Structure formats: C-alpha cells, structure tokens
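Each remark here refers to the structure printed beneath this line.
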Amino acid sequence: MSEKFSPTLRLGDLNDFIAPSQACVISLKDSKPIVKKSDRPQVVIAPKQQLEPVKISLKDCLACSGCITSAETVMLEKQSLDEFLSALSKGKDVVVSVSPQSRASLAVHYDISPLQVFKKLTTFLKSLGVKAVFDTSCSRDLVLIESCNEFVSRYKQANSDDGENSQSPLPVLSSACPGWICYAEKQLGSYVLPYVSSVKSPQQAIGAAIKHHLCQALGLRLHEVYHVTVMPCYDKKLEAARDDFVFDDGTQDNGDLKLTEVDSVLTTGEIMDLIKLKGVDFKDLEESPLDRVLTNVTEEGDLYGVAGSSGGYAETIFRHAAKALFGQTIEGPLEFKTLRNSDFREVTLQLEGKTVLKFALCYGFQNLQNIVRRVKTRKCDYQYVEIMACPAGCLNGGGQIKPKTGQSQKELIHSLEATYMNDTTLNTDPYQNPTAKRLFEEWLKEPGSNEAKKYLHTQYHPVVKSVTSQLNNW
C-alpha cells in the first residue's frame, strides 16, 4: 500500500490485486425501490443484457465512506505527469502555481536557494511549453486576509449576547489541510464541521483567481486554460477534485462545460521525476525572470510572504485579532509554548492578568485527536487552532522529496525548516501585499464581501458511514 497519502486516506490491509471497483462502497444510483417478492419459487428467463463497465473517478472517493486503495494510480490518472504532458502536447494554455514548501524541498535537494529554484523551475517549465509560473504565497496572503476577517467576525458573534446560538462557534479550526478536512467529513461529521473555517486553501484560492479573474482580465478562453499546482502533499490531488470547486463555463457556446479551479496537482517528487525524465541538469539551468502577476516578488527580485512553513495561519490571525479586538500591536516574534511535543504549541495574549486570546498549533493526527476530544466535550479553551495532518506540518508532506542516502527524516525536516526560514524571503504582513490589494480592488472588493464569500469560501459535507445503507442501492 502506498504511503503517499495521509493515514486517514489509506486502508492498510489491502493489496495490489484489489481494484477500485471491488473496494469502493459508493452506490451507482442514489436510490433503488425495494420490491417485495413472493416466497414461492419462480423461474424467470431474462434477456441477456450488455452491461457497461463501471467507472470510478476520484470524485467518487470524496463522496463515499471508502478510502484510497492501493490502486490509487488508476483513480488519479487525471492527476499525473502524463496528463500534464498531454495538456502541453494539445496546445493548452498551461499555467503552473508553485507552493513555497515545494520550492524549499527542491532547494534542499539541489543545494541552492528557493529563489534560485523558482527561477530555474520557471526556465524548465517554460521550455516545455508552460505559459506562466506563479507563486501560491500570493494566494496564501489572500486567504490569510480573509481568514483574519472571518475570525474577528466569529469571535464577536460568539461573545455577543446571542453567542450561545451562534452557527459559527469557537474555536475556529483551520481548513487548508485536505487530509484533515477529509478526516473531519468522514469520521467526525456534523459535531466538528461547524467549527471549521470556510475559507479555501491557497491552492484553491489561486485557482479561483486564475479561472474567475485573470482569464477574464487577459481575455483567455477558460476551456483552453489548464491550471496545475505543485504541492508538498498528495492529498491536494483529492482537494482539487472536489465537486465544490467545479463550475460552469458560463458562455453560450460551452454552457454545459464543467471546469475546475485546479485541473491537476503534481507533487514536489513528481516535479523532480519530470526533471529526471527530461534529462535536465537542474542546477545548470539559467534563471528566468519571475512572472509578477500572481507572485510575491519585490522590484529588487526578492520573494516575500509570511514566515510560517505551514501557512502562518495561527500567527497572522493572532496578531490581527490582538490589534482588531484589543488594540494591541505585537512587535517581534510570538512566544509559542511547547506542550506535549513540538507539534503541539500554544500562544496567549494577556491583558490585566486575564487571558483574552489563546491559539494553538496542532500537527499530526495524534495531537489532532486531543483537539477533537476537547471540541466534542466542549472543553476546548482555544479560540483558533491551526491544524495540519502531517507531523511537522506541510514541509513534511508525503509528496516532498525523500531523504538522501544516510539522511534521516528528522535531519531532512531540520534542513527544510532552516532553508524555508533563512531564505531571502522577506517576512511581510499580508495586508501590505500590493498584489493582494490589487486583487481585492479589481475582483474581491473587500474582505468579507459577497465576492470574497463567493470565490474564497467553500463548504463541507459530513459523509454517512453506513455501508449497509449504501449497499441497499446496488
């Protein structure tokens, strides 16, 4: 069984002889009437029917209470290098968005800086026919701004006179990790989902920016644009395939054409495989100028963004909430207190001897269970929790490049963190990002607006776990 997916999405006792159609429990139809039959024996000669082969897509995996089996290569055929190369060969307008975690992984592997990686990767991808290479740090700033607005709104609502009846209670649980979201929908259901932030992940936010704004601004035909993201996590492939991120073309000629915000997701490891496949010496590639339209890069050529290696959600929202709710400007680094282990930390804001804000970082499913129990028993005293399924967070995603010979996973994570934090990247406030400001002015209007809710928010769906009820429909 492949270890690429997060533990929640794997079924450990399956082998490679099990095909998706055998393991999947999703029904072919929503309902089938129950027909009462007589107990008397009957002989019926029915005409032979030519049955169509059953096809199971990746969306089916997200819609049922099954799991990804060892035949995930079949289900993920549209999330592969072959599909990416096929889109290029068909003359599609291919756009690639690269995550900062993937850049850090490539930087450590090739022993160069993340900025050099980005410029060389731009050279490499454009040599294949890619039209533009963007930076998901840009969309992450959009998401952080919207998340700050969401938290302040939910905090005020929860602390109002009618706070007990709030439909958006505290704590707010972050939503950027697809492994955590899939687990919450399939295993935790309705008692946890109301706490989850409705703000999209940076991957889906940049997909929305490209498909719902940039294409229109540049006069591109939506069905000709093929958007690919490079991510540290295989579960991002599942996220991109959700029905929530499918939309209509909107034109008269292609009114029934279904499009997705992200057409395909490639992991960092798959990008390295592509480099090897093309026989390229990556370190010897020239460094191309970066595409500035959706990239956090200064006029001097430096990258900028938040410092958090898993998105910086807790820190950014904590600083904003301290200022917006209590008038406190926090200078310098936040002092996170380590609790059970380095993957479970908390930070508090004290005013006049009273704790007014209490946030937590929670990485890995072992620590996640602790938070879930507290939420379920209504004993969680945090107002916000940044949750990631992988221990050590996104830098340790299953799609990252594996350790070199003689290097331990722990040593690799330390190298990734040092590279990510000590990069030439400038640590900046998302609210000061000129690209984010422009996108709000031209497209989203302001944080919390109807446009922002339409394009930067999503919803979650508790999945019924009863296999019996599903089998009744077969």
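Even glycines carry a Cβ here, placed using N, Cα and C.
Per Swiss-Prot, [4Fe-4S] cluster 1 binding site is recorded for CYS24, CYS61, CYS64, CYS67, and the stated evidence type is sequence analysis.
The [4Fe-4S] cluster 2 binding site annotation in Swiss-Prot covers CYS177, CYS233, CYS390, CYS394. Using a 10 Å radius centred on the Cβ of CYS233 ([4Fe-4S] cluster 2 binding site) and all shown protein chains, the other Cβ atoms total 30.
One mutagenesis experiment named in Swiss-Prot is CYS61 to Ala, and its note says No effect on UV-visible spectrum; when associated with A-64.
Recorded in Swiss-Prot as a mutagenesis result, CYS64 to Ala carries the remark: No effect on UV-visible spectrum; when associated with A-61.
Among the sequence features in Swiss-Prot, the mutagenesis site CYS390 to Ala is noted as follows: Loss of (Fe-S) clusters coordination; when associated with A-394. Under the DSSP three-state reduction, CYS390 (mutagenesis position) is assigned to coil, being neither helix nor strand.
While the structure shown retains the original residue, Swiss-Prot records the mutagenesis experiment CYS394 to Ala with this note: Loss of (Fe-S) clusters coordination; when associated with A-390.
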> Minimum Cβ neighbour count within 10 Å among the recorded positions CYS177, CYS390, CYS394: which residue?
Replying inline: CYS390
> Could you state the CA-to-CA distance between CYS394 (mutagenesis position) and CYS233 ([4Fe-4S] cluster 2 binding site) to the nearest Å?
Replying inline: 7
